[in-house]
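Okay, structure first, notes after.
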Amino acid sequence: MNEQSQAKSPDTLRAMVAGTLANFQHPTLKHNLTTLKALHHVAWMDDTLHVELVMPFVWNSAFEVLKEQCSADLLRITGAKAIDWKLSYNIATLKRVKNQPGINGVKNIIAVSSGKGGVGKSSTAVNLALALAAEGAKVGVLDADIYGPSIPTMLGAEDQRPTSPDGTHMAPIMSHGLATNSIGYLVTDDNAMVWRGPMASKALMQMLQETLWPDLDYLVLDMPPGTGDIQLTLAQNIPVTGAVVVTTPQDIALIDAKKGIVMFEKVEVPVLGIVENMSMHICSNCGHHEPIFGTGGAQKLAEKYHTQLLGQMPLHISLREDLDRGTPTVVSRPESEFTAIYRELADRVAAQLYWQGEVIPGEIAFRAV
């Protein structure tokens, strides 16, 4: 231990680290890390500064930014030769719509919705779920798009069928680390679902409540597109924590996205923000970026309804090819720029869920990542 470090008490070291962290700013932080009480542990050993943070939402991508921006300052002011960073989670269980009772084992339900089909809602839901898992969370997906259940195909699990360990409940299908269920596991491609709204809604509620979900931090709910009876019924009856609305920059998609936001507001489901999908087409040959569906629409929509633009997702052939193969980009290309974008989206969604919500005491589980 050098003289500089000997002169520092544990309280002094902690104050130095806390002061540096207090200056760190990031889109996922409504308040700074010190105010959030994220600094869990500071220690000194063999000229190495050990810093552990505990966050109430997934934050791994932002954590990498923190290390990059703050390490040099901490080395300079503490005299340490190295820093050992550690991130752990206390994933918070947040208040559900209308204080409904939760689903056994599930902390938070995130509804992914769109006002119309064809905007990439399901692909966004799948990659968001995988990105949340990649950030360190326990995640599940329920495919509520009963008339077009595409999640099994996107996850390469279309040939699997759920089992019932007790004759009453279904065990979820595990795929790429996600616990999943879908009406697509129960019917063949040749059998179209012709149920009316009430029957479809009842079936989906049964799937949600009678699936033996493992302990999940986040359950991503891939909603049916549109704002009709079935969507309204699901939004009213499922204990959702928050909703994400997916759109494209195209004017007609934005019109329908408005309807989705208004629907959630009417049933008192917090809208976490908007995801602008296909915001930029990227040529696979030359890399040229072109906004073929227009620009700026989702940002204006977010401002009008006082919500967040959570992310702008590109349109690239590899994203489609990966889904067609049943190996979404987040798992098949973990180091790609597209995966980085989805992981940043996951951080923003989880953070917005936390900042907009109300923590339910006694429903927080500690877990290191």
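For all residues, glycine too, the Cβ spot is worked out from N, Cα and C.
Nope, none of those substitutions made it into this model, it's the original residues.
Noted in Swiss-Prot for the protein shown:
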{"type": "BINDING", "residues": "GLY115, LYS116, GLY117, GLY118, VAL119, GLY120, LYS121, SER122", "note": "ATP binding site"}
{"type": "MUTAGEN", "residues": "LYS116 to Ala", "note": "Hydrolyzes ATP and can bind an Fe-S cluster, but cluster transfer is compromised"}
{"type": "MUTAGEN", "residues": "LYS121 to Ala", "note": "Hydrolyzes ATP and can bind an Fe-S cluster, but cluster transfer is compromised"}
{"type": "MUTAGEN", "residues": "SER122 to Ala", "note": "Can bind and transfer an Fe-S cluster, but has no detectable ATPase activity"}
{"type": "MUTAGEN", "residues": "SER182 to Ala", "note": "Can bind and transfer an Fe-S cluster, but has no detectable ATPase activity"}
{"type": "MUTAGEN", "residues": "CYS283 to Ala", "note": "Can hydrolyze ATP and transfer an Fe-S cluster"}
{"type": "MUTAGEN", "residues": "CYS286 to Ala", "note": "Can hydrolyze ATP and transfer an Fe-S cluster"}
Inset, instruction - Among the binding-site residues listed here (GLY115, GLY117), identify the one with the smallest other-Cβ count within 10 Å. - result: GLY117
Legend entry - Residues within 8 Å of the GLY115, LYS116, GLY117, GLY118, VAL119, GLY120, LYS121, SER122 Cβ centre (excluding the ATP site residues themselves): SER114, PRO225, VAL246, THR247, ALA253
Legend entry - Spatial neighbour of SER182 (mutagenesis position) that is closest, considering only the recorded positions GLY115, LYS116, GLY117, VAL119 and their CA atoms: GLY117
Inset, instruction - In three-state terms from DSSP, label LYS116 (mutagenesis position) for me. - result: coil
Legend entry - Rounded inter-Cα distance in Å - GLY115 (ATP binding site), LYS121 (mutagenesis position): 10
Legend entry - Cα separation, LYS116 (mutagenesis position) to CYS286 (mutagenesis position) (Å, whole number): 32
Inset, instruction - Starting from each candidate's C-beta and looking 10 angstroms out, tell me which of the mutagenesis positions LYS116, LYS121 has the most other C-beta atoms. - result: LYS121
Inset, instruction - Return the residues near CYS283 (mutagenesis position), defined as same-chain residues 6+ apart in sequence whose C-beta is under 8 angstroms from its C-beta, sorted by sequence, else 'none'. - result: HIS289, GLU290
Inset, instruction - Rank the binding-site residues GLY118, GLY120 by the number of other Cβ atoms within 10 Å of each Cβ and report the first-ranked residue. - result: GLY120
